[in-house]
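**Q** Among the features that Swiss-Prot reports, substrate binding site is placed at Tyr180, 185-187, Gln202, Tyr210, Gln213, Gln216, 429-432, 499-500, Asn510, Tyr514, Tyr560, Arg563, 572-581. Marked as Ca(2+) binding site by Swiss-Prot on the basis of experimental evidence: Thr238, Glu240, Thr268, Asn269, Asp392. What Swiss-Prot notes for the published mutagenesis of Tyr146 to Ala is this: Reduces enzyme activity by about 60%. One entry in Swiss-Prot concerns the mutagenesis experiment Tyr162 to Ala. Its note says: Reduces enzyme activity by about 75%. What Swiss-Prot notes for the published mutagenesis of Tyr168 to Ala is this: Almost abolishes enzyme activity. One entry in Swiss-Prot concerns the mutagenesis experiment Tyr210 to Ala. Its note says: Reduces enzyme activity by about 30%. Under the heading of mutagenesis, Swiss-Prot lists Tyr222 to Ala and annotates it as follows: Almost abolishes enzyme activity. As a published mutagenesis entry, Glu499 to Gln appears in Swiss-Prot alongside the note: Loss of enzyme activity. Under its mutagenesis annotations, Swiss-Prot gives Tyr500 to Phe the following note: Mildly decreased enzyme activity. Record note (Swiss-Prot) on the mutagenesis of Tyr578 to Phe: Loss of enzyme activity.
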Amino acid sequence: MRCLAARVNYKTLIIICALFTLVTVLLWNKCSSDKAIQFPRRSSSGFRVDGFEKRAAASESNNYMNHVAKQQSEEAFPQEQQKAPPVVGGFNSNVGSKVLGLKYEEIDCLINDEHTIKGRREGNEVFLPFTWVEKYFDVYGKVVQYDGYDRFEFSHSYSKVYAQRAPYHPDGVFMSFEGYNVEVRDRVKCISGVEGVPLSTQWGPQGYFYPIQIAQYGLSHYSKNLTEKPPHIEVYETAEDRDKNKPNDWTVPKGCFMANVADKSRFTNVKQFIAPETSEGVSLQLGNTKDFIISFDLKFLTNGSVSVVLETTEKNQLFTIHYVSNAQLIAFKERDIYYGIGPRTSWSTVTRDLVTDLRKGVGLSNTKAVKPTKIMPKKVVRLIAKGKGFLDNITISTTAHMAAFFAASDWLVRNQDEKGGWPIMVTRKLGEGFKSLEPGWYSAMAQGQAISTLVRAYLLTKDHIFLNSALRATAPYKFLSEQHGVKAVFMNKHDWYEEYPTTPSSFVLNGFMYSLIGLYDLKETAGEKLGKEARSLYERGMESLKAMLPLYDTGSGTIYDLRHFMLGIAPNLARWDYHTTHINQLQLLSTIDESPVFKEFVKRWKSYLKGSRAKHN
């Protein structure tokens with residue numbers, strides 16, 4: 001190079017170097033363009049989603065979520081699913097594979113000699129679109145993002161088995177009911193202002209009181225009370241002398257009256273109010289932005305109302321919920337929601353969940369389901385009272401689980417008929433081949449869950465009105481379905497307690513096990529003498545369950561009932577949420593009965609959730 005530099009002018013040398021660099025760059029670019037662009041391949045469990053599969057998975061994600069949401073029922077707890085984020089970056093298979101150099105090609109896939117779908121071939125591997133796999137094999141999957149990367153998650157089932165915390169006791173948590181939220185179900189029209197319990201629209205838009213739903217409402221709040229921390233409670237009014245140092249937040253317009261007066265029946269002071277219906281009413285500023293369970297003691301002397309003004313997430317608009325002294329169920333007009341709470345001419349406590357009352361009012365419809373709404377309260381602004389009456393103990397709290405539990409317990413006591421049952425006043429058609437159940441039928445599941453509720457109320461209060469009601473509830477267990485009871489006999493040998501006392505018998509599994517749990521609660525609580533009948537019914541039922549469990553095992557899942565045996569039709573396979581309910585129930589029973597059969601079935605049925613199958617011949 002030094003020899004060349006000595007003989008060549010430096011300007012010529014610069015030109016030669018520049019030409020050499022240009023040639024090098026051109027050759028480099030040409031070589032790079034001839035190479036295929038390779039993308040790093042990420043491993044995934046399950047079926048790969050490439051190209052059009054990704055677009056299909058994204059477009060089907062909403063359908064997937066809607067399908068899972070439909071798995072709700074009064075018997076099985078619906079599982080919440082994480083919604084997959086949308087997937088971007090899909091491309092045409094032919095163009096995409098050429099541009100990006102992917103090693104797959106499109107291939108026709110003939111399905112069962114019936115129809116053809118488009119798949120992907122990569123060497124000896126063939127990939128089918130997951131939208132087809134999902135429907136064909138009844139499996140589930142979604143694309144999720146972790147740290148900015150997409151990952152496809154595949155699952156054989158969508159429902160979850162809850163671990164049994166400890167041996168079951170009649171005064172403890174009821175199964176996994178602390179996870180139930182009965183009042184938010186779209187088939188709950190509202191929480192009745194008069195009764196304080198949910199009104200169901202599951203089988204009719206007119207609404208009716210469904211004992212199973214009411215018992216579940218009580219048991220869920222009882223269980224939440226045991227598993228959640230104590231609520232925060234803000235006291236706004238007690239009418240006592242110690243409140244004199246607090247600022248007077250009551251506004252009393254002209255023509256209205258309010259004063260502290262002594263109530264001899266309560267041995268305390270209360271707030272007396274007089275406010276004509278045509279007036280603005282007397283009002284108490286609240287201003288709570290954290291909690292939305294309001295409670296107050298109330299006694300009306302005339303017709304009246306107590307209204308709560310809410311600031312909402314709906315463009316900060318104000319909505320008012322009116323609790324009125326009439327029997328109207330619920331009404332909604334513009335930004336006013338009305339709940340009838342009855343005359344209330346004697347002292348009673350009104351406890352309302354303002355979130356539920358707001359959303360049920362705004363979502364009010366004439367169909368079976370409440371319309372979905374995103375509206376939420378942001379602030380409890382003030383309380384307004386009209387008419388003539390008395391108020392006391394105005395509070396706002398995080399939760400009021402025991403108020404809900406006792407509302408359900410008291411309803412069960414008040415509405416039990418002379419035969420010991422809770423008649424269901426709506427027609428129920430279980431399926432083709434079964435006679436319709438006309439209004440007034442009993443359900444063993446309702447009897448069992450009601451007993452479990454009443455036993456807990458008795459254990460808390462020692463009030464025998466609850467225990468006596470639970471004892472009377474065993475009567476329908478003793479009578480056959482055609483005798484207006486809930487009993488069926490399988491193969492003239494095994495006693496069974498019917499969730500739906502149909503003709504012919506249906507032998508629904510989960511409802512039967514709930515009826516047994518109720519009998520167990522009662523026999524353990526009532527003692528040797530009073531619990532004798534419950535013990536006998538329980539023992540006969542457990543013998544039947546142990547003998548008949550194999551009839552509900554398909555080798556890959558479970559069966560909801562025995563209609564295939566009774567009617568000679570196709571079996572009614574249990575959805576995954578019912579399957580996990582079966583497992584949860586058996587887990588509970590395995591803690592109170594040492595028979596190994598329950599643990600064996602739990603182990604096998606759990607494996608079905610992961611895709612295991614029984615061996616073939």
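Using N, Cα and C of the backbone, Cβ positions are placed for all residues, glycine too.
So, quick note: what you're seeing has the original residues, none of the substitutions.
Provide an account of the burial state, proximal residues and distances for the features listed.
**A** Using a 10 Å Cβ-Cβ cutoff, Gln202 (substrate binding site) registers 21 neighbours.
Cβ-based neighbour count (10 Å, all protein chains) for Thr238 (Ca(2+) binding site) stands at 18.
Tyr146 (mutagenesis position) is surrounded by 8 other CB atoms, counting those within 10 A of its CB over all protein chains shown.
Cβ-based neighbour count (10 Å, all protein chains) for Tyr162 (mutagenesis position) stands at 15.
Taking a C-beta cut-off of under 8 angstroms and a sequence separation of 6 or more, Tyr168 (mutagenesis position) has the following same-chain neighbours: Ile517, Leu588, Thr591, Ile592. According to DSSP, Tyr168 (mutagenesis position) is assigned to coil rather than to any helix or strand.
Note on Tyr210 (mutagenesis position): other Cβ atoms within 10 Å of its Cβ, all shown chains, come to 26.
DSSP gives Tyr222 (mutagenesis position) a helix state. The 10 Å shell around the Cβ of Tyr222 (mutagenesis position) contains 27 further Cβ atoms across the protein chains shown.
In the three-state DSSP classification, Glu499 (mutagenesis position) falls within coil.
Taking a C-beta cut-off of under 8 Å and a sequence gap of six or more, Tyr500 (mutagenesis position) has these contacts in its own chain: Arg428, Leu430, Phe434, Leu437, Trp441, Ser443, Ser506, Val508, Gly511.
Reduced to three states, the DSSP call for Tyr578 (mutagenesis position) is helix. Its Cβ placed at the centre, Tyr578 (mutagenesis position) has 23 other Cβ atoms within 10 Å.
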**Q** For Asn269 (Ca(2+) binding site), which of the three DSSP-derived states applies: helix, strand, or coil?
**A** strand
**Q** Could you say which of the recorded positions Glu240, Asp392, Glu499 has its Cβ with the most other Cβ atoms inside 10 Å?
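**A** The residue with the most neighbouring Cβ atoms within 10 Å is Glu499.
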**Q** Which ones, of the recorded positions Tyr210, Tyr222, Glu240, Thr268, Asp392, Glu499, have a Cα no more than 10 Å from the Cα of Gln202 (substrate binding site)?
**A** Tyr210
**Q** Same chain only, sequence gap of 6 or more: which residues have a CB within under 8 Å of the CB of Ala574 (substrate binding site)?
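**A** Same-chain residues close to Ala574 (substrate binding site) (Cβ under 8 Å, separated by 6 or more) are Leu509, Tyr552, Gly557, Thr558, Ile559, Tyr560, His582.
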**Q** Enumerate same-chain residues with a sequence separation of six or more from Thr268 (Ca(2+) binding site) and a Cβ-Cβ distance below 8 A; give 'none' if the list is empty.
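**A** Result: Ala239, Glu240, Ala262, Asp392.
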